[in-house]
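Visitor: Quick one: structure below, then a few questions.
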Amino acid sequence: MTAEQAINEGAFSLAASFGFVPLEYRGYEAEVLASKETAYIGTALNGAMSPIYDVTGPDALEFLRSVCINSFRGFQVGQIRHAVLCNDKGQILTDGVVARIDEDTYRTYWLAPALEYRLINSGLDVKGEDQSSNEFFFQLAGPRSLEVLEAAAHEDLHDIAFGRHRMSTIAGIPVRILRLGMAGGLAYEVHGAAADTETAYRAIWEAGQPFGLVKQGLNAYLMQHTEAGFPNINLHYPLPWYEDPDMAAFFDTRPTQNFYNKYRFFYGSVGPDAEARFVTPYQIGLGKMVDFNHDFIGKEALQREAEADHWAAVTLVWNEDDVADVVASKYRGRDVEPYDKIDDRPFDIYHNLGQPGFAYHADWVLADGERIGTSTGRINSVYYRRMISLGFIDKRHAAEGTELTVLWGRPGTPQKEIRVTVGRYPYFDLEKNNAIDVASIPRPALDVSAGA
C-alpha cells in the first residue's frame, strides 16, 4: 500500500512496517459522529494489519471446538460467530470472528497466530493457511451504511441479517458482505481480493457521497469499542503470549503478528504487573459465551471462575471536575509536578513510543480505598460528551449508579483518585445492530434517483 492510494487520500497517517495506517481524515470527532448520523468507511483493519487465517479440512469444526470457549453448535455456511481462545489458566489468548464460507472452510479474523499455534499441535486432520495479505477489509457503519453499500453494489442487500454474510459484486469485483461491526449500530464489512482494494474502495466512496459517507481513521475506530461495550484485544487488555516458553518460541517466528505482545509498555496505576492486566471471559462480560458442554483448553479454570461468579464488566463515567483538575495540574507552575496527561489524546492509546512495541493503559478501580478491579479503554465520548472507560470489577460494586474511584497516575508519580460512577452497559443507547429491522431503510439499488 502506498500513500497515493485512494484509502490514504486526505489522511494524516501513521507509517507502519506494512504500509501507511490512516489515523484521521477530518478529525476524530467528525469521524466518530458519522456512525450515529450518516455513515463511515474505515480501513483500520485493512491489509497485513489484520491476521486472517483459513482453517480447512474434515476436522476443521472439531478443531475450532477444541480450542474455543464456544461450541459452534448449529454453525452454518453463511454465518459469523464470535470466537475466544484461552490458555490453561482461562486467560484470553485472543478473540475474533469466524466466518463459515464453505462446508469445511472457516475464515478467521484476529485469531491467528494463537490459532495457528494450536492447529500445528492439534493432531487433527485440519489445515491452516494465512490469508492476511490476500484480502482487503473495509468497515462501514451508521444509519445510512446499507444505502451506501446498495448504491455501490447495485443490488438489494436487505436480506443480509445480523451475523450473516454472502457474496455480492462492487464495480464488477466479487466481494463478501458481512453484517457486523464495533460501533454498536447498523454496521457491515466488505471483504475482497487485495488486488482489487483501490477499485472497490473508490466505488464505495463515490457511491456514498449522496448519503454523507465519511472516511474513518484508526483514532476514531479505536474509540468505538468502549462506548459499544465491546472489550477488545490489544485495546483493553494484553494477551499472555510470552508467558509460556513454547508458545513464545512459536510467536517469535511470526514477527509481523507478535508486535502487540512481544514488547509491551505498561501505563497507568496498575503498573508493571502483566498478570493484573490479563483477563478471562468472565471478567470482561463474555461469560455467556462459554459452553461447558464440550472440551476445550481452559475449561477447568473457567468452571472454577463461573462458580465463583465474582466479576462484572461495566461502564465507568468519569467526574468532569476531577478530570479538569488533572488537566489544570499542568498549569500550576514549575514547583508542582503535574499528574499524567489526560487531555492530549482522545483515548489512552500511544502511537509514538520512539521504539518498537505496543503500550497498554490500565488503572486500578477502588471502592473505599480497596482495589476491586481495573479500568481500561478510557475515551472522550464525542457523542455523549462524557469521559468513560470500561471497568472489570467485583460484581458487588457493579450496580448502576454506584460511586467508585479510579486511581490515575503511574506508580512513583503524583496520583489522584478520580471519582467515577457506574453507568449503563453498554453506554451506547441507540438501536443496536442485532435488533435493527432494515425493512424501512430505502433501497437505492431499486431507485436510480436515490440521494440524500
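Glycine is no exception: its Cβ is also placed from the backbone N, Cα and C atoms.
The noted changes are left out; the structure has the residues it started with.
In case it helps, Swiss-Prot gives these features for our protein:
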MUTAGEN   D95 to A  60% decrease in activity
MUTAGEN   E189 to A  Loss of activity
MUTAGEN   Y221 to A  Loss of activity
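Looking at the shown structure, what environment does each listed feature sit in?
Guide: In the structure as shown, the Cβ atom of D95 (mutagenesis position) sits within 10 Å of 24 other Cβ atoms.
E189 (mutagenesis position) carries a strand DSSP state (E or B).
Cβ contacts within 10 Å of Y221 (mutagenesis position), excluding its own Cβ and spanning all protein chains shown: 25.
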Visitor: To see if you understand the setup: which same-chain residues, six or more apart in sequence, place their Cβ under 8 Å from that of E189 (mutagenesis position)?
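Guide: E189 (mutagenesis position) has long-range Cβ partners F137, F138, Q139, L140, I177, L178, L180, G181.
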Visitor: Quick one: Cα separation, Y221 (mutagenesis position) versus D95 (mutagenesis position), in Å?
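Guide: That separation, Cα to Cα, works out to 17 Å.
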